[in-house]
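Encoded as structure tokens, the structure appears first; notes follow it.
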Amino acid sequence: MLCLLKLIVIPVILAPVGYPQGLPGLTVSSPQLRVHVGESVLMGCVVQRTEEKHVDRVDWLFSKDKDDASEYVLFYYSNLSVPTGRFQNRSHLVGDTFHNDGSLLLQDVQKADEGIYTCEIRLKNESMVMKKPVELWVLPEEPKDLRVRVGDTTQMRCSIQSTEEKRVTKVNWMFSSGSHTEEETVLSYDSNMRSGKFQSLGRFRNRVDLTGDISRNDGSIKLQTVKESDQGIYTCSIYVGKLESRKTIVLHVVQDEFQRTISPTPPTDKGQQGILNGNQLVIIVGIVCATFLLLPVLILIVKKAKWNKSSVSSMASVKSLENKEKINPEKHIYSSITTWETTERGISGESEGTYMTMNPVWPSSPKASSLVRSSVRSK
């Protein structure tokens, strides 16, 4: 039904209501916007007039280059906005057509979207066509994983690149520690709030600041004094009117800069937390194998240590004995030789003379020296 409506509406718009060949047009200079893959971009198309007039028609065209053929992104006529082709569900007319505004919001930007976007706008009861080109450059997708140490401060960026200011109406930051856990509000901003300020709630109170410039469509935040419990998934929802653009950041909190890098994937569900992953299983198997291989070596080392200890003890005993023998002084054994008186009758009545002989005895000699008795008979 929608395709049939397009076939009917497009010829009606482009033929009867199309611009005559001689219709004058006004082209302004083309601003440049740079946006990362997956983000949103707002391309302004505002007619600057002192009086406000109702927009009669808006066409947004895309071409890779100035000389390339153009394709329709979106067209607006008679209060009907129709996105076309590959831009369906991603392009939205966000300008206030009652105030000369035909701005376009393009969500989930892809690399193929890089090129020149031209807005052609005509006001009611005027023949002049206003043309405003915007050059879009698409950069690689920003990393979704952010690592920070405990106690440090980290920035989390969330913005809409735009040629116009003051288009963001609301910003919400939410936190979840897992896929099945309840979300917590980190920060909330609403342009309709009386205070016009943001609110940080719950355990993030007094630790979160809105550092982005809301007037420039920037809802970035700063998280201070990071805790281990802050690890998880942070989702930024930034609104232009009722249209929401989302950005997800996975925050990993580490103890120090030398700690092993945590896997960038968010916590899994289905009870997988209690199951070892492949890397852990390999590490455990390696430890077990190493233990079995090193056990015999350990046993040999223990036995060798005991044998060395026993040998050292024996040597110490021998040396102690030798030292003891050297320290003890020489001992002499004195023995007396008994003298017997003789009643033998001899010449001049002279009696025999008795003498005592001392021989040294060494402790190391196998046998003690015997007592030697010698008698010298008197002449």
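Just so it is clear, glycine is given a Cβ too, placed from its N, Cα and C backbone atoms.
Noted in Swiss-Prot for the protein shown:
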DOMAIN    24-135  domain 'Ig-like V-type 1'
MUTAGEN   ASP59 to Ala, Lys or Asn  Loss of interaction with CXADR
MUTAGEN   TYR72 to Ala  Loss of interaction with CXADR
MUTAGEN   PHE75 to Ala or Trp  Loss of interaction with CXADR
DOMAIN    140-250  domain 'Ig-like V-type 2'
MUTAGEN   TYR334 to Phe  No effect on interaction with PI3 kinase
Distant-in-sequence Cβ neighbours of ASP59 (mutagenesis position), under 8 Å, six or more positions away: TYR72, LEU74, PHE75, TYR76, CYS119, GLU120, ILE121
Helix, strand and coil counts within the domain 'Ig-like V-type 2' (140-250) (DSSP): 9 helix, 51 strand, 51 coil
Reported mean pLDDT - the domain 'Ig-like V-type 2' (140-250): 90
Other C-beta atoms that fall within 10 angstroms of the C-beta of PHE75 (mutagenesis position): 22
